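Novice: Residues or ranges marked as domain 't-SNARE coiled-coil homology 1' in Swiss-Prot: 19-81. Swiss-Prot gives this note for the published mutagenesis Val113 to Ala: Inhibits interaction with ZDHHC13 and ZDHHC17. Here Swiss-Prot describes Gln116 to Ala as a published mutagenesis experiment; the accompanying note says: Inhibits interaction with ZDHHC13 and ZDHHC17. Swiss-Prot lists Pro117 to Ala among its mutagenesis entries, and the accompanying note reads: Inhibits interaction with ZDHHC13 and ZDHHC17. What Swiss-Prot lists as domain 't-SNARE coiled-coil homology 2' is 140-202, and the listing cites sequence analysis.
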Amino acid sequence: MAEDADMRNELEEMQRRADQLADESLESTRRMLQLVEESKDAGIRTLVMLDEQGEQLERIEEGMDQINKDMKEAEKNLTDLGKFCGLCVCPCNKLKSSDAYKKAWGNNQDGVVASQPARVVDEREQMAISGGFIRRVTNDARENEMDENLEQVSGIIGNLRHMALDMGNEIDTQNRQIDRIMEKADSNKTRIDEANQRATKMLGSG
């Protein structure tokens with residue numbers, strides 16, 4: 001009888017321990033799910049900010065392109081005016097043959113973004129492991145929830161990986177666009193300075 005009582009006590013203790021571990025494991029999966037959902041929300045906000053920044057860069061580069069077009073017209077007018085005034089100085093052609101001009105405008109992409117962020121894909125079906133994510137012990141609703149939580153965590157982690165790749169691609173694209181904008185801005189400034197000098201010289205000669 002004493003041995004039976006001891007065995008029952010031991011079994012009850014094992015059951016209590018199993019229940020305790022199941023409760024702790026369930027809470028752990030809930031915390032994991034909350035953390036990855038917060039990370040996903042932060043990732044989405046970051047992608048939205050990058051997209052808005054990309055639109056701003058597009059507008060800036062379009063402005064640089066418009067200045068370039070306007071300067072072509074202004075340089076042509078100055079050249080015609082210079083011929084009329086008997087001046088042969090035409091630094092605009094020399095400027096257009098310079099390395100800086102070719103670098104800024106030679107391969108003008110007109111602000112076209114080379115790559116767009118890929119669509120975030122839910123990978124839960126791909127990541128789900130046949131038979132579930134956990135080894136069953138208590139075989140109750142807690143383990144069902146644990147399995148569901150881990151499946152969601154796995155899917156969100158897959159999404160986060162795609163988000164990270166999208167962010168990296170978008171940042172690389174924007175960095176290249178910023179370099180183009182800087183080159184175009186420098187080229188436009190040089191051309192505006194040259195045009196001002198020519199106009200001043202022609203006015204002075206008049």
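Note that the numbers count up from 1, one per residue, in the order the chain is shown.
The backbone N, Cα and C atoms fix where each Cβ goes, glycine too.
Original residues fill every noted site, and no substitution is shown.
Could you place these features in context, so I can see how deep they sit and what lies close by?
Specialist: Across the range of the domain 't-SNARE coiled-coil homology 2' (140-202), the DSSP-based residue counts are 62 helix, 0 strand, 1 coil.
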Novice: What mean pLDDT score does the domain 't-SNARE coiled-coil homology 1' (19-81) have in the model?
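Specialist: Here the predicted model's pLDDT, averaged over the domain 't-SNARE coiled-coil homology 1' (19-81), is 93.
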